Amino acid sequence: MEVGSATKKLQCQRIGCNAMFTDDDNPQGSCQFHASGPFFHDGMKEWSCCKQRSHDFSLFLEIPGCKTGKHTTEKPVLAKSVPKHPVAAPTSSPDANAATKDSCSRCRQGFFCSDHGSQPKEQIKQTLNTPGQAEEEKIEPLAPPVQKAVIDINQPQVCKNKGCGQTFKERDNHETACSHHPGPAVFHDRLRGWKCCDVHVKEFDEFMEIPPCTKGWHSSSPDPAV
């Protein structure tokens, strides 16, 4: 008996989903996705559709989608985000600033003044920590070791290795089961890439399609050390 195309497993191409589905099992609301692409600026990663953000790339990819609909194999067309350049505040010359500070009653009395950036010396001294205080702040109690959760070998899990995201069972896991990126993602000068394989592209969808460079075990923990 020939299996129809309706039962063929397909991968959803919506941003933030990537789930496997079939044409005969694709109800409205089964797909949770991001309606528009990401925005990267000053080390911050943000979804432009819902303004959810994170500094950590792995946590950023785990932010759930803000819209629901049907799965699709059509890749979304992403609008290129234009970074917002901060406008520098006007600065006054040192001579002019000194003149205004002399005429300002708050500055002359030693109070903090946001207009002229002065700060009383006593307040500065209080913010400085002595060497003994700094050492005390560094001493923290040791946290108890994290206990690994006991998982059924037949229980489906989602691999958290970067670049993988596949569903697996522990009974089928082995040393070459997972294709992933061991190194961190790198975002610099509007380029996106992986440090482990030194591949960099400009567009986010091209970045997500960079093939993994390493084989290994699937891991359901976002932290390889756990």
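Cβ coordinates come from backbone N, Cα and C, glycine included.
Quoted from Swiss-Prot, the note on the mutagenesis of Arg14 to Asp is: No effect on the interaction with SGT1A and barley HSP90. Positions annotated as Zn(2+) 2 binding site by Swiss-Prot: His34, Cys49, Cys50, Cys66. Quoted from Swiss-Prot, the note attached to the mutagenesis of Pro38 to Leu states: Diminishes the interaction with barley HSP90. No effect on the interaction with SGT1A. For the mutagenesis experiment Lys45 to Glu, the note given by Swiss-Prot reads: Diminishes the interaction with barley HSP90. No effect on the interaction with SGT1A. What Swiss-Prot notes for the published mutagenesis of Ile153 to Gln is this: Disrupts the interaction with SGT1A. No effect on the interaction with barley HSP90. The domain 'CHORD 2' annotation in Swiss-Prot covers 159-218 and is backed by sequence analysis. Residues annotated as Zn(2+) 3 binding site in Swiss-Prot, with experimental evidence given as evidence: Cys159, Cys164, Cys178, His218. Quoted from Swiss-Prot, the note on the mutagenesis of Glu170 to Lys is: Disrupts the interaction with SGT1A. No effect on the interaction with barley HSP90. The Zn(2+) 4 binding site feature in Swiss-Prot is assigned to His181, Cys196, Cys197, Cys213. According to Swiss-Prot, the experimentally introduced change Trp217 to Thr is described as follows: Disrupts the interaction with SGT1A. No effect on the interaction with barley HSP90.
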Per-region confidence, the domain 'CHORD 2' (159-218) (mean pLDDT, whole number): 87
Integer Å distance between the CA atoms belonging to Glu170 (mutagenesis position) and Cys66 (Zn(2+) 2 binding site): 31
Cβ neighbour count (within 10 Å, all chains shown) around Lys45 (mutagenesis position): 20
Length of the line joining the Cα atoms of Cys178 (Zn(2+) 3 binding site) and Trp217 (mutagenesis position), in Å: 5
Secondary structure content of the domain 'CHORD 2' (159-218), with strand meaning DSSP E or B: 8 helix, 19 strand, 33 coil
Zn(2+) 3 site, defined by Cys159, Cys164, Cys178, His218: further same-chain residues with Cβ within 8 Å of the Cβ centre: Lys160, Asn161, Gly165, Gln166, Phe168, Ala177, Ser179, His180, Gly216, Trp217, Ser219
Which recorded positions sit within 10 Å of Cys159 (Zn(2+) 3 binding site) - Cα, from Arg14, His34, Cys50, Ile153, His181, Trp217: Trp217
From Arg14, His34, His181, Trp217, the recorded positions whose CA lies within 10 Å of that of Cys164 (Zn(2+) 3 binding site): His181
For the Zn(2+) 2 site built from His34, Cys49, Cys50, Cys66, further residues of that chain with CB within 8 A of the site's CB center: Gly16, Phe33, Ala35, Ser36, Trp47, Ser48, Lys51, Gln52, Gly65, Lys67
Candidates His34, Cys49, His181, Cys197, Cys213 (binding-site residues) with Cα within 10 Å of Glu170 (mutagenesis position): none
Distance from His181 (Zn(2+) 4 binding site) back to Cys49 (Zn(2+) 2 binding site), taken between C-alpha atoms, in Å: 27
Fewest other Cβ within 10 angstroms of its own Cβ, chosen from the recorded positions Cys49, Cys50, Ile153, Cys196: Ile153
